[in-house]
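Trainee: This is the structure I want to talk about, given as C-alpha cells.
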Amino acid sequence: MTALRPLSGRSRSLRCSSEKMEGTGSWDVLEWTKLDSASWSGSYSNLDCLLESERIIFEACGVILINTDEAGTLLLSNFRILFLSEGTRKLVPLGTIPFVAIEKFNKLAPKVQSNKYHNNENAPTRLLQVTGKDMRIVVYGFRPGTKQRHTVVDTLLRCNKPERVWDLYAFTCGPSQFGNTNPKERLLNEYFRLLGKSSQRASMNMIEDGSFTLSNDLWRITNLNSNYDLCQSYPFALMVPKSISDEELLQTSTFRARCRLPVISWCHPGSGAVIARSSQPLVGLMMNMRSNSDEKLVASFCTQLAGHKGARRKLYIVDARPRKNALANGAKGGGSESSSNYLQSEIVFLGIDNIHAMRESFSRLRDYLDMHGTTSSDGTSSFLRHGGWTWGGGNLSSMSASVSVLGDSGWLSHIQSILAGVAWIAARVAMESASVLVHCSDGWDRTTQLVSLACLLLDPYYRTFSGFQALVEKDWLSFGHPFSDRVGMPNVSESGNFELPIQSSSARSFPSSPVRQSPGSAAAQSSSSSYGLNNYSPIFLQWLDCISQLMRMYPSAFEFSPTFLVDFIDCLLSCRFGNFLCNSEKERQQCGISETCGCIWAYLADLRSSSGTSHVHCNPFYDPSRYDGPLLPPAAALAPTLWPQFHLRWACPVEPNVTETEDQCRAMTVKYSEMKKEKEEAERKVDELSSAMESLNEELLNERDISRAARESAKRATKERAVISRAVQSLGCKVKFTRNGDCTVEVEDGPQKCSHSIPQKQSEDNTTDVSESISSVTEQNVCEAVCPLRTREGTCRWPDAGCARIGNQFLGLKTNFEAFDNLCVYDSYFTAE
C-alpha cells in the first residue's frame, strides 16, 4: 500500500495554513506533496470520536470534501470513513459514513473543468463518489499524482464487503456495555400482553421446556415452530385461534408461499377483532386450488361479535399488491384468495408496488435532493445552477422542472398509498370490529409495513419507547423481514455458508448523481461497486417515513421524536449492533447474535437516560391522555411531505432547522424542570423552617408550663413558710436561717415581749444570715394567740397553772432547712380542738 501518509509526515506549509483554511477550506491554499510513506503512526488512537474497538487503519491528508469545498484529512477505520476538518480538527458529519451504510462508490472525473482550477496543476482531478443508503451523495477529491484514491478504493472494496457476517464491526465490538437480552423472552412477553396475561413473565426455562403455550378464550400460543420446522422465517412461537389444532396448522402451511400460514399479529382486547398476516395462497394459474384447512383457519378469525347473539364478524382479506401483479403471480403458483371460498370475507387490493419500484423511487428522490440542495455532490449551489439566482437555481422553467422531478420520483406517492391502506385497515378494526388478514407475495415486506403501521394506529402502547421496540421486534424481526437482503449485508444460507450479494454496475442500477456522467466519459468508464442491489430496498426506511408522517399529523400522540427515528435508522444502517443482522430469527439464533453483539435498544435507552425527558429523542409535546385510543386519520390528511429530519439533513444542512420549535419547547421544558426543582427546594426549606418554628413553639409552651408550675410551687412554698412562721411564733422560738439550708431554733424560758423582725434584703454575700426573732410578752398573749386549751369563750382551762407549752418544747432543736421543703404544713394543723 502506498500514498497513505502518517500525520507526523505532513509538510509544514499544510500545518501552517490550517488557520487560513478554517474559514475557506479551499484547494487554493493546499500545497500538494507526494505521499511516499505507507506506514501509519497511530497518532489518531486517542481520538475522542472513535468508538469502542474502533481503530484507524489508513490516513489520507489533503483531501477535499467537494460538497462543501472543505479541506481535511480522510481516515479509514475498521468501521467507517472519517473526515476531519483541517481547520477545526473535528469530524465533518457529511463526510463521515460507516462502510456498510455505503450503497455504492465510483471513481469519477469532473465533467467540466472549473475556472477556479483551470490553470492549477493541483486541480481536483481524482474524485471518489460515495452514495449512502441514508440519502447522501458525497464526493472526495484527492491529490493528483498520488495513489490516495486507489488505496482508499481498495480498502473500501475489502472493508465494505465482509466475506462473513461475523467480520462485521458488530462482532468486533461485542456486546460491551450494551448487552442484549434474549429476544425470544421479549416476544413471549408481548404475546402475553396481547392475551391479557401480563402478569406472566417469560423465562429461558419456559422457552426450553415449551411451557409458554398460554391461551385465553379465543386465542392460544403454539410451540409448533419451536425448531423452525413449520416455517423457517417465522418466530419460534405463534399466536393462533384456539379452535385450530397443530395438525391443521401443518396442513395449512403447505398452501401458503414459503409456508407462511395465517397467524395473529395483534388482537383487540375488547372486541376480539384481530389483525392476521400470511403470504399469498398457492391457488395456481387458474385460481382453482383450495385448502380446507386454510379456509377453516381463516374463518376462525371471524369470531362472534360481542352483544350480537349468533352474529359473526366480517373478515377483510387485504392483498397489498396491485391486482394485476397478484394475477401474474398465478403463473408461478401464487395468486390471491376468492371471496366465495372464505366465509364472510371481502378481498381488497391496495395497489402498493414491489421492492424494486421502491428502490428506484428512493434513488430518484436522492438524486433530486442532491441536485437541488445546498451541498450538491458536484460542488455547485442549487442557486447558481443554470446561471440563475432565483429559487431552486434558475428560471421559471427550471423551477417547474425541479418540482416535476420530485413528483416523478414517486416516493411521496408510495408513502401515500401505504398510509391510505393502513388507515383503511385500522378503521375496519376500530369502527366495524372486523378482522383483517394482510398479505402480499412473500408476506415479509409490504405485509410487515401494513400490519405494524395498523398496530401503531390502533394500540397506544406501540407509540411509546417500549411499545415501539416490542412492535419492531415482533412484526419485523420475529416474522422474518429479510434485513440482510434489504439493507445489503452478508447473507447466511441454509447450509450455514456465507455469501455476498452479486455486484451490479452502478451505471445499470441507479440514475447518476449530479456529477453528471455521459456515455464515453471517464466517469462512466471508471470502476464502481454496489452492494446487493438485486434485493436491496429501503422498505424499513419507508416504514419509518410513514411514521414520521403520522407524527406530523398527531404531534402529541408519540412518546418519541423524529430525531429518535433518524438515530435509530442510522444505527441500523451502520450495522454497529446485531439486532438487525441476518434475515430471520432462526439465522440470528444460529449466529449467536444476542450473545455476541451489542443491542441497539440498550444503546438508545442509555442515550436517553443521560437527560431524561429533555433528551432529543423524547417528544416534548407527548400527551398520552389526549390520544389513549386508536388514531384514525381521514383520507384528506394523508398527503405526505418530505421528512425534513432525514431527507434534508445532508442536502440542506444550513437551512432553518425544522426542529427549532421542538428545541425551544425542550429548552423550556428543561427550564421548567429546573424551576420546579428550585421550587421544590424552596418548599423543602419552608417546611424545615415551619417544622423548626413548631418545635420552638412547643419548647416555649413547655417553658411556660414549667414557669407556671414554678410560680405555683413558689406560692405554695411561701404559704407553707408563712404557716411555719406562725407555728414557730406560737412557740416563742428564735429561728435562724442560713443560705446553706440550715435552721437553728432556740426557745427562751421566760415570757418576753413578742417582737417580729422582718429580714432585710438579702445581700450578695452568700454567708449573710437571715434571722427571725420571736418572743412572748405574757403567757396570756401566747395563750390567746395559739393555745389549743382555750375554751370557746376565750378563757384558759387552767388559768392558775403556768403554761406547760412554753419553755419545754423544741429545746436545743437543730434542723435542716431542706426538711422544710419537703414538709407540708396546713393551717388545719393548728386549729383548736
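Backbone N, Cα and C atoms are what each Cβ position is placed from, and that goes for glycine too.
None of the substitutions listed is reflected here, since the structure keeps the original residues.
Straight out of Swiss-Prot:
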type: DOMAIN; residues: 42-109; note: domain 'GRAM'
type: DOMAIN; residues: 181-647; note: domain 'Myotubularin phosphatase'
type: MUTAGEN; residues: LEU250 to Trp; note: Modified subcellular location at granular particles
type: BINDING; residues: ASN329, GLY330, ALA331, LYS332, ASN354, ILE355, CYS440, SER441, ASP442, GLY443, TRP444, ASP445, ARG446, ARG486; note: substrate binding site
type: ACT_SITE; residues: CYS440; note: active site, phosphocysteine intermediate
Trainee: Would you kindly give the Cα-Cα distance separating ASN329 (substrate binding site) and LEU250 (mutagenesis position), rounded to the nearest Å?
Mentor: 24
Trainee: Other Cβ atoms within 10 Å is the metric here; tell me which of the recorded positions LEU250, ASN329, ASN354, CYS440, ASP442 scores highest.
Mentor: CYS440
Trainee: With helix taken as DSSP H, G or I, strand as E or B and everything else coil, how many residues of the domain 'GRAM' (42-109) land in each class?
Mentor: 6 helix, 34 strand, 28 coil
Trainee: Work out the three-state DSSP category of ASP442 (substrate binding site).
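Mentor: For ASP442 (substrate binding site) - judged by DSSP and reduced to three states - the answer is coil.
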Trainee: Under a three-state reading of DSSP, tell me whether ASN329 (substrate binding site) is helix, strand or coil.
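Mentor: SS state of ASN329 (substrate binding site) = helix.
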Trainee: Looking at Cβ-Cβ distances, which residues of the chain lie under 8 angstroms from ARG446 (substrate binding site) while being 6 or more apart from it?
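Mentor: Once residues fewer than 6 apart are set aside, ARG446 (substrate binding site) is near ALA320, ARG321, ILE352, ASN354, ILE418, CYS440, ILE539.
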Trainee: Find, for the listed binding-site residues ALA331, TRP444, the residue with the lowest Cβ contact count at a 10 Å cut-off, counting only other Cβ atoms.
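Mentor: ALA331, out of the binding-site residues ALA331, TRP444, has the fewest neighbouring Cβ atoms within 10 Å.
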Trainee: For the domain 'GRAM' (42-109), what is the mean per-residue pLDDT, to the nearest integer?
Mentor: 88
